[in-house]
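Report on the structure given below.
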Amino acid sequence: MKFASKKNNQKNSSKNDERYRELDNLVQEGNGSRLGGGSCLGKCAHVFKLIFKEIKDNIFIYILSIIYLSVSVMNTIFAKRTLNKIGNYSFVTSETHNFICMIMFFIVYSLFGNKKGNSKERHRSFNLQFFAISMLDACSVILAFIGLTRTTGNIQSFVLQLSIPINMFFCFLILRYRYHLYNYLGAVIIVVTIALVEMKLSFETQEENSIIFNLVLISSLIPVCFSNMTREIVFKKYKIDILRLNAMVSFFQLFTSCLILPVYTLPFLKQLHLPYNEIWTNIKNGFACLFLGRNTVVENCGLGMAKLCDDCDGAWKTFALFSFFDICDNLITSYIIDKFSTMTYTIVSCIQGPALAIAYYFKFLAGDVVREPRLLDFVTLFGYLFGSIIYRVGNIILERKKMRNEENEDSEGELTNVDSIITQ
């Protein structure tokens, strides 16, 4: 029986490794054509074969990446548009959004989640893990909302790409991920591109942009990284329903956001600075702005002033769209981490930067935060895409090496069992 089990494992391993052997054959064909002095057209055809093979074997993850890319870009755009309308009331928008997420996730989970979850998962308490994730997410949301208020659209796309090296570092440190040289090279290409862009932008005068708020936005990436790693650890140990996880996290965030409310009293926040004695008034004005469309801050406000001007007319529509795309973003992110890994999510998320920069060119997408196209954006787009391709090549090499090691181990185990049977 043990011999048969080993034989089945070998068959499964060989089946999983088949696509890598086909890739090897394509590479060898390409090397042969180069040695034989193949034409330029033949070399191009060989490259397209490799690309087609990669896409065909990973069609699901590429479709999922396109869906995630679309949702993530729209989520970021509507977050910025919401802040431009009601940027004085970030706490109100954050709490309202958490409440909407909690209600929606609990309704859907009560209808569909219980049928999918097993009895062990339903009866086990994960409150500590849910609370940890909610604390990390709450820190990230508050910091991101503050940072986005004075961070221009183009710089947003650059800053968000820093999640790649941050995720790589902490996954290596905590989850014991191992990377290929090409993974590091791809990440370095992206980071260097970001550094050059930031250096260039630092010499430009941009009234809407603040280096302090840029740093706040960058700091919001660290709790996101730890939150994703916590999700992966829980998913690997227990089969937790994605809807239940997001519902409970949203519930805890209603309270964890209150713990971070004193952050708004920090004086360096300038336009977002909120003294303790004005907190309750700000909350009331925020609800009036969001649900009644009533402007409160209309005088002595604006760019460079102590306060942002309210633009509450139709704010609830923009906020509703932001909530919808953010809910979808959370679900897709959890699904990717559940079915794949934090590393896969990092690879997928790296494509949102250039897409976001280009999305800000179109008024029907960006609305009042539309930007003029710049050559610098296309330079960074090339850097992002080139770095992402190099990163993916490193991942393919690691996957191929892992498959071969498993196949060799199964082969050795089969030979050992055969020898023992013959000896007996």
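The backbone N, Cα and C atoms fix where each Cβ goes, and this holds for glycine too.
Annotation of the mutagenesis experiment CYS289 to Ala in Swiss-Prot: No effect on chloroquine binding affinity and transport. In this structure, CYS289 (mutagenesis position) is part of a helix by DSSP. There are 25 other CB atoms within 10 A of the CB of CYS289 (mutagenesis position), with all protein chains counted.
The note that Swiss-Prot attaches to the published mutagenesis CYS301 to Ala is: No effect on chloroquine binding affinity and transport. According to DSSP, CYS301 (mutagenesis position) is assigned to coil rather than to any helix or strand. In sequence order, LYS307, LEU308, CYS309, ASP310 are the residues near CYS301 (mutagenesis position), counting only same-chain partners six or more apart with C-beta under 8 A.
As a published mutagenesis entry, CYS350 to Arg appears in Swiss-Prot alongside the note: No effect on chloroquine and piperaquine binding affinity at pH 7.5. Decreases piperaquine binding affinity and increases piperaquine transport rates at pH 5.5. Decreases chloroquine binding affinity and transport rates at pH 5.5. Results in the increased survival of parasites grown in the presence of piperaquine.
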